[in-house]
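K.L.:
Before we start, here is the structure in question, set down as structure tokens.
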Amino acid sequence: MRAAGVGLVDCHCHLSAPDFDRDLDDVLEKAKKANVVALVAVAEHSGEFEKIMQLSERYNGFVLPCLGVHPVQGLPPEDQRSVTLKDLDVALPIIENYKDRLLAIGEVGLDFSPRFAGTGEQKEEQRQVLIRQIQLAKRLNLPVNVHSRSAGRPTINLLQEQGAEKVLLHAFDGRPSVAMEGVRAGYFFSIPPSIIRSGQKQKLVKQLPLTSICLETDSPALGPEKQVRNEPWNISISAEYIAQVKGISVEEVIEVTTQNALKLFPKLRHLLQK
């Protein structure tokens, strides 16, 4: 394996998505050719846990697994709903089964979009599901890979209240001032290729110190073009845009963000050296 410091780490992607069922080998080969050294594969629901673990075996040391229960469950767009504690109860025994092989717990978090969490009860149940998963991560000494759509401040507040330490806030959509509260708590923020079409993400990157930034694609979502399948090799778009905003070289962005990923995910260094 190449030295951990020289390649790109995609800190958040959905390789178990049906979008990749037909050509995942090709997609991953393209990523390797684009100097991607690790893909952090996150889960949304218990139904994809086995698939993610199988991918991590098949692409050992390249696809690194995270298991967790996302705040939005069900299939888009018609059947999506806010998470319940029952969803978590189904997932927990499977997570326990694989705990020693996990890089992190994720994708977990809060999603207060009105169509998913229109009531106080739904928001509270999301909070309870997140609290239990933060407690699980702490017990297993694992980082958390976090979703916070329309819930930036409540998510950061809850993470702090629960004493979460190693935290990645993926594709953060809140205000830079709220993100800076996360920076002060030692959290990292991962930036997807959709930054090239998002004024909010561009403002965020201007404010965030490079030492708090990681790279992600969120593949197959959040690509450079809307409605076009995103792929891990597009991660270079994030690196290039951050370099442009910060007025530094792409090489420096890659080096620092990969070092950040190694700090965030302690198991990563060992896995990259396999």
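Even glycines carry a Cβ here, placed using N, Cα and C.
Copied straight from Swiss-Prot:
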BINDING   H12, H14, E107, D218  Zn(2+) 1 binding site
MUTAGEN   E107 to Q  Increases both AP endodeoxyribonuclease and 3'-exonuclease activities
MUTAGEN   E107 to A  Reduces AP endodeoxyribonuclease and 3'-exonuclease activities
BINDING   E107, H147, H170  Zn(2+) 2 binding site
MUTAGEN   D218 to A  Reduces both AP endodeoxyribonuclease and 3'-exonuclease activities by 30-fold
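Neighbours and distances for these, please.
P.N.:
The C-beta environment of H12 (Zn(2+) 1 binding site), restricted to residues of the same chain at least 6 apart in sequence and closer than 8 Å, consists of V40, V42, G106, E107, N145, L168, H170, A171, S190, P192, E216, T217, D218.
Take the CB of E107 (mutagenesis position) and look out to 10 A: across all protein chains shown you find 26 other CB atoms. Secondary structure at E107 (mutagenesis position), as computed by DSSP, is strand.
The secondary structure of H170 (Zn(2+) 2 binding site), as reduced to three states from DSSP, is extended strand.
Reduced to three states, the DSSP call for D218 (mutagenesis position) is coil.
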K.L.:
Rounded to a whole angstrom, what is the C-alpha distance between H14 (Zn(2+) 1 binding site) and H147 (Zn(2+) 2 binding site)?
P.N.:
13
